[in-house]
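Student: Below you'll find the structure I mean.
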Amino acid sequence: GEEEYQKMLENLREAEVKKNA
């Protein structure tokens, strides 16, 4: 659902931040 989708996007964003750090 929409909530799961938003959580998934949040997780992807966090992964990108950690990768770029």
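Even glycines carry a Cβ here, placed using N, Cα and C.
Found this in Swiss-Prot, in case it helps:
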- Glu10, Glu14: divalent metal cation binding site (BINDING)
- Tyr5 to Val: Little loss of inhibition of NR1a/NR2B receptor; important loss of inhibition of NR1a/NR2A receptor (MUTAGEN)
- Tyr5 to Phe: No loss of inhibition of NR1a/NR2B receptor; little loss of inhibition of NR1a/NR2A receptor (MUTAGEN)
- Tyr5 to Trp: Little loss of inhibition of NR1a/NR2B receptor; complete loss of inhibition of NR1a/NR2A receptor (MUTAGEN)
Student: Sorry to bug you, but what's the C-alpha spacing from Tyr5 (mutagenesis position) to Glu14 (divalent metal cation binding site), rounded to the closest Å?
Tutor: 14
Student: Going by DSSP, is Tyr5 (mutagenesis position) sitting in a helix, a strand, or coil?
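Tutor: The three-state answer is helix.
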Student: Can you count the other CB atoms that lie within 10 A of the CB of Glu10 (divalent metal cation binding site)?
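Tutor: Around Glu10 (divalent metal cation binding site), other Cβ atoms within 10 Å: 10.
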Student: Sort Glu14 (divalent metal cation binding site) into helix, strand or coil using the DSSP assignment.
Tutor: helix
